[in-house]
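Below is one structure, written out as C-alpha cells; comments come after it.
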Amino acid sequence: MACFSNETQIEIDVHDLVEAPIRYDSIESIYSIPSSALCCVNAVGSHSLMSKKVKAQKLPMIEQFEIEGSGVSASDDCCRSDDYKLRIQRPEIVRVYYRRRKRPLRECLLDQAVAVKTESVELDEIDCFEEKKRRKIGNCELVKSGMESIGLRRCKENNAFSGNKQNGSSRRKGSSSKNQDKATLASRSAKKWVRLSYDGVDPTSFIGLQCKVFWPLDALWYEGSIVGYSAERKRYTVKYRDGCDEDIVFDREMIKFLVSREEMELLHLKFCTSNVTVDGRDYDEMVVLAATLDECQDFEPGDIVWAKLAGHAMWPAVIVDESIIGERKGLNNKVSGGGSLLVQFFGTHDFARIKVKQAISFIKGLLSPSHLKCKQPRFEEGMQEAKMYLKAHRLPERMSQLQKGADSVDSDMANSTEEGNSGGDLLNDGEVWLRPTEHVDFRHIIGDLLIINLGKVVTDSQFFKDENHIWPEGYTAMRKFTSLTDHSASALYKMEVLRDAETKTHPLFIVTADSGEQFKGPTPSACWNKIYNRIKKVQNSDSPNILGEELNGSGTDMFGLSNPEVIKLVQDLSKSRPSSHVSMCKNSLGRHQNQPTGYRPVRVDWKDLDKCNVCHMDEEYENNLFLQCDKCRMMVHAKCYGELEPCDGALWLCNLCRPGAPDMPPRCCLCPVVGGAMKPTTDGRWAHLACAIWIPETCLSDVKKMEPIDGVNKVSKDRWKLMCTICGVSYGACIQCSNNSCRVAYHPLCARAAGLCVELENDMSVEGEEADQCIRMLSFCKRHRQTSTACLGSEDRIKSATHKTSEYLPPPNPSGCARTEPYNCFGRRGRKEPEALAAASSKRLFVENQPYVIGGYSRLEFSTYKSIHGSKVSQMNTPSNILSMAEKYRYMRETYRKRLAFGKSGIHGFGIFAKLPHRAGDMMIEYTGELVRPSIADKREQLIYNSMVGAGTYMFRIDDERVIDATRTGSIAHLINHSCVPNCYSRVITVNGDEHIIIFAKRHIPKWEELTYDYRFFSIGERLSCSCGFPGCRGVVNDTEAEEQHAKICVPRCDLIDWTAE
C-alpha cells in the first residue's frame, strides 16, 4: 500500500530498468518491486513517506518497511544504477508497538508494528466474505491504489510461514490459511448486499433483483427492486417499497444488490472490483491519475488544485489564466498580503480569487480527508468533472463557455441590479467569489431549426399544454425565414416561450426578428400570422404567389414543437422529473433540481380543525360564518378568505381545489409547510395567508378579496437567512420571539402548530382622528411564552387508577340519620354538597365505557366490550360523489343510526360512541330538540327540570335569541358529554335556508371511541365541575376565557364621551 505525508520526505532513486529515462511508466511496474529491493526507510516520530520528483518522472513511491527475520537486505546491489545514485539513510528502527512477553506473538509482525485497528468491510468492496481491512496509525491513513504491494504481501507471507519463535512459544504454521479457508466456506446460497459490475453483462440480467439506492440528500438507502429496462433510453426502472417508480442510470447512482453467489454464477454477474466510496467516486483511479501529473513548485494555469474559501469546504478547482477575466469587477482586484490565484470551481463553475496558501495540490488533497468533508450533490458533480479533466484534460462545456465568454458575462452582470456587490461576493481576507448567472445554451440542430434551450416543463399551470403539444417555459429556438423587408433574402428569427407576466398562468410566445422587432401572442400561430401579414405587404404586385406555400405553415411547426424529435426531447424532459413527492426530495448526480435550496416539505397534523386556518380562531359570527372546503375540508372564515357571497349549503371549494387550480399543489414561498389557506402573490407564486399576516413586510393588495399577496420581494434579506428552530428547515422567511432580548426564529405556521403564537392583542391607543383598531401580533418561544392551559391530544389521555374498595371512606353524615337527609331545594339537580360531590367522583373511578350494542340475549360485560373493540367492522366512508354541504347533511341523517350508538360513559352518565371509524371533518350527528326563547328555557329549568331528581338539563344556546331544548325531545346527540380536550366540535350550518346544529369530527376518531365536545358553559355565578380526566382539564365546564373577557369592559376611545354632571 502507498502512503503519502508531508511530515518527512526522503529521496529514493528507483532501479533503472531501461536505458533512457521515461516520463510515464506502468503503475504495476512501480508498485511491484521485488522483495530484494526493499529498503528500510523509517524516521523518528513518523512512518509516512513521500518521494520527491526525480527528473521528469513524477510518480509516488510506496512505503517500504524492513521486517526482522525476513531476510531482506537493504544494501542489495540491485538497487544501484549508473544513471540514478542511490542515497539510502538507515536510521535506527523505532519500536512503535510493544507487547508483554508472556502474550503470544501476533500473526504478522508487520501488523504488529503498524496495524492496530481492524474493521469489517462489506462484500462489495472486496471479493471475500470475511476479509478485513486494516488502518494504519498516524496522521494519514493508508491509501488504497487498486493493487496490493507485492513486497508487503511477501513480507506477510514470510512472517506467516517462517515459524519464528519468541519467548519460547512458536506460532502454528498455516493458521492464517485455515482462517481464510473458513471464510471461503460460507454458504453459497446466502444473500448479501454487494456492488456489481455493469461491464459486459446482459442488462436484462438485473431485472427481478432486489436492490437499494443511495440518496445523497437524505443520506439513506431506499430499498426496491428492478422491474424493467429501456434499451432505447438505457435506463432501468426501480420500484421502491413505498410504491414509487423511478428511471435511473446505474453508472450515475450508488446501488447495491441482494444476491448470492449461486445467483451471480447463474446470471453471469461479477463483483465490482474498483474501490468505490459511499459517495460513488472511484477514489483509487483518481489517486493514480493525480499521481501521474507533474508537480511543480508554482501553480500554473490549467493545474487542478483544492481551493479553500472562508466558510466553505475544500473544493476541487482549476487555475484560470488571468487574461480571461478582462474588466470583470471584483476578480481583477489583487489579494493583499501575497500572491493570488484565479480559480474556477468544478461542479458550481464559480470563479474566485484566493491566496496561494489557500490552494494545495490535488494529490495532497486526495490523500488528506478533504474529499470526505462535504456531502453536497454539487460536490459530487465537481468530483466527477475533476475526474474527467484528469482523464481527458478537457474542461466541461459550460466551464469552457464561461471562460471564453467572460466578457459578455461580465457586462451582463455589471448591468444587473439584482447583484448587490457588483457581480461578486466579497469574503474574508480579500477573497472574491463570483457566481456566474449566464445560462449556458443547450444547442441541438434539427434541419433548419436550431434549439438553444429546451426550457422546463411547467407543472403549476394547465395552460402550457394542449391535447397534442407541450410548451416548455423557457424554450428558445432560432430559424432562418424570409426577411420582413426583402422577400428575396433570409433573416434569422428567434422564438421563445415565456410566462405571461400579467396572468402568471398562461404562456406568452415571442418571435424576435433580426431587426429587433418582436411579435407577441398567446399562441404560436398568433405570432407567425403577424409575420406572414407583414411579409405579404412587402411583396411586389407582379409576384404575389412566390411565397404562398411558405406563408401557410402553422405557428407550432415554425416553433418546431410539432417536430417528432423535439416532441421526444420534451417528453424525455418531463419523464426526467420524479413521479412522487418522495422522489422530489432526491438530488442525484447529473440532475437539475427544481426544488429551491434548503427546501424540505413540512407536514403538520393539525389538531384543531374547528379553527380558522387564517386567523386561528374558533368563534363564528353572523356576518363572518365558517366555510369548509368540501374536498380538502379546510376551515376558514368567509371574510378571512375573501369570500363575499354566502354559499348557503352549496358546493364550496378553496382556490387549490377549484377547477383550473395547479395540477401539483404549489409550495408556499414564505414557509415549507404543506397545505393550508393559500393565495397567489403578485410575482406569480403562492403563499399562506397566515404567513402574509405575520410577516411585517408583506401585505394584501385587496383586503376584501384577501388577494393577491404583495411585498414578498420586500422581505428583509436577513429574514430569509434565519433557520426555523422548530422544523429545522432553512427555507422561507422566519419571525422571531417578541421578547426584546430573545432572537429565536421560527416560521409562523410552525410556531402556531407548537402553540407559540398569541394571535391577537387589541391595542386601542389610537392617535389622531383615525379610530382604526390596531392589532399586535405577538409570538413567544418556549422559554418566554406564558403559561397556557392548552390541552393535549386524546392519545395523551390519562386513565385514572381504580382504587380498592377498602381504601374508600364515605364522608361523615352531619345529620346523624342513617338512611336519608332532607332535600336541598337551593341546589340544582339534587345534592351539591362537597360530600355528595366526593362520593360521586369516587364512584366514577369504577365506571367503564360500555356501549349499548344489540347482539341477542347476552350480558354486556367488560369482556364483551373488549371483543367489540377487537371486532373487524368495515369502515363506512363517505361516498366520493358527495361533496356539497347539503348532500353531506342528507347522508348524515340517513346513516347516523348505523354509525353511532349510546352506552354507559366513564365521564358522566350515558354517552355516544362511534361504531365505525370516522375521518376528521365528518358530520357525526345533528343536535335536535325544541326551539324556544332564552326566557322560556330559564323558566323550564327553574320550575320543572330542577325538581326532577336524577334528570339532566339539555339546553343548547344558538345565540341570544334562540335555545334548543333537548331534554324531553330530540336525537341522542344530547347525550354527548363535555371534554376539555374534545374530539368533536359544533357548528351551525345553513342548508336550503334552514339552520342546523351539526356535531363535526375534529380529528380522526377510531372505532368505539366516545364522542365529546366543549360545552363552553357560560355562567357568572355557577360553576360545573368537569370529569373528562385529561391532563389539561380546566376542572370546570365553564368557559373561563369568555367569562374573563365579559368581566372586562372594552370600549374604543372613539365611542367615549366626556361625562358631565347633571
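Just so it is clear, glycine is given a Cβ too, placed from its N, Cα and C backbone atoms.
Keep in mind that this is a model prediction, so the values were computed, not measured.
Cys1033 (Zn(2+) binding site) falls outside any helix or strand according to DSSP and counts as coil. If you look up Swiss-Prot, you'll see Cys980, Cys1026, Cys1028, Cys1033 marked as Zn(2+) binding site.
Feature annotation from Swiss-Prot assigns domain 'FYR C-terminal' to 504-586.
Model confidence over the domain 'SET' (898-1016) is summarised by a mean pLDDT of 83. The domain 'SET' annotation in Swiss-Prot covers 898-1016, and the record cites sequence analysis as its basis.
Annotation source Swiss-Prot lists domain 'Post-SET' at 1022-1038, citing sequence analysis.
The mutagenesis experiment Tyr927 to Ala is recorded by Swiss-Prot, whose note states: Deficient methyltransferase catalytic activity associated with early-flowering phenotype and reduced WRKY 70 and LTP7 transcripts levels but normal recruitment of WDR5A at target genes but without histone modification; when associated with A-945, A-954, A-1013 and A-1015. In the three-state DSSP scheme, Tyr927 (mutagenesis position) falls into the coil class.
Swiss-Prot documents Tyr945 to Ala as a published mutagenesis change and attaches the note Deficient methyltransferase catalytic activity associated with early-flowering phenotype and reduced WRKY 70 and LTP7 transcripts levels but normal recruitment of WDR5A at target genes but without histone modification; when associated with A-927, A-954, A-1013 and A-1015.
Among the mutagenesis results in Swiss-Prot, Ser947 to Ala has the note: Repressed FLC transcription activation associated with reduced activation by SEC-mediated O-GlcNAcylation and lower methyltransferase catalytic activity. The residue drawn here is the original one.
In sequence order, Gly929, Asp965, Ala966, Thr967, Gly970, His974 are the residues of the chain that are 6 or more apart from Tyr954 (mutagenesis position) and have a CB within less than 8 Å of its CB. Tyr954 to Ala appears in Swiss-Prot as a mutagenesis experiment; the accompanying note says: Deficient methyltransferase catalytic activity associated with early-flowering phenotype and reduced WRKY 70 and LTP7 transcripts levels but normal recruitment of WDR5A at target genes but without histone modification; when associated with A-927, A-945, A-1013 and A-1015.
Quoting Swiss-Prot on the mutagenesis of Tyr1013 to Ala: Deficient methyltransferase catalytic activity associated with early-flowering phenotype and reduced WRKY 70 and LTP7 transcripts levels but normal recruitment of WDR5A at target genes but without histone modification; when associated with A-927, A-945, A-954 and A-1015. Annotation for Tyr1013 (mutagenesis position): same-chain Cβ neighbours under 8 Å, separated by at least 6 residues, are Ile976, His978, Ser979, Pro982, Asn983, Cys984, Tyr985, Ser986, Ile999, Lys1002. Annotation note: Tyr1013 (mutagenesis position) sits in a strand segment as assigned by DSSP.
The note that Swiss-Prot attaches to the published mutagenesis Tyr1015 to Ala is: Deficient methyltransferase catalytic activity associated with early-flowering phenotype and reduced WRKY 70 and LTP7 transcripts levels but normal recruitment of WDR5A at target genes but without histone modification; when associated with A-927, A-945, A-954 and A-1013. Taking a C-beta cut-off of under 8 Å and a sequence gap of six or more, Tyr1015 (mutagenesis position) has these contacts in its own chain: His978, Val1037.
Separating the Cα atoms of Cys1028 (Zn(2+) binding site) and Tyr927 (mutagenesis position) is a whole-number distance of 21 Å. Of the recorded residues, Cys1033 (Zn(2+) binding site) and Tyr927 (mutagenesis position) place their C-alpha atoms 24 Å from one another. Cys1028 (Zn(2+) binding site) is surrounded by 22 other CB atoms, counting those within 10 A of its CB over all protein chains shown. The separation of Cys1026 (Zn(2+) binding site) from Tyr927 (mutagenesis position), Cα to Cα, is 21 Å. Neighbour counts were taken as the number of other C-beta atoms within 10 angstroms of each residue's C-beta; across the binding-site residues Cys980, Cys1026, Cys1033, the minimum falls on Cys1033.
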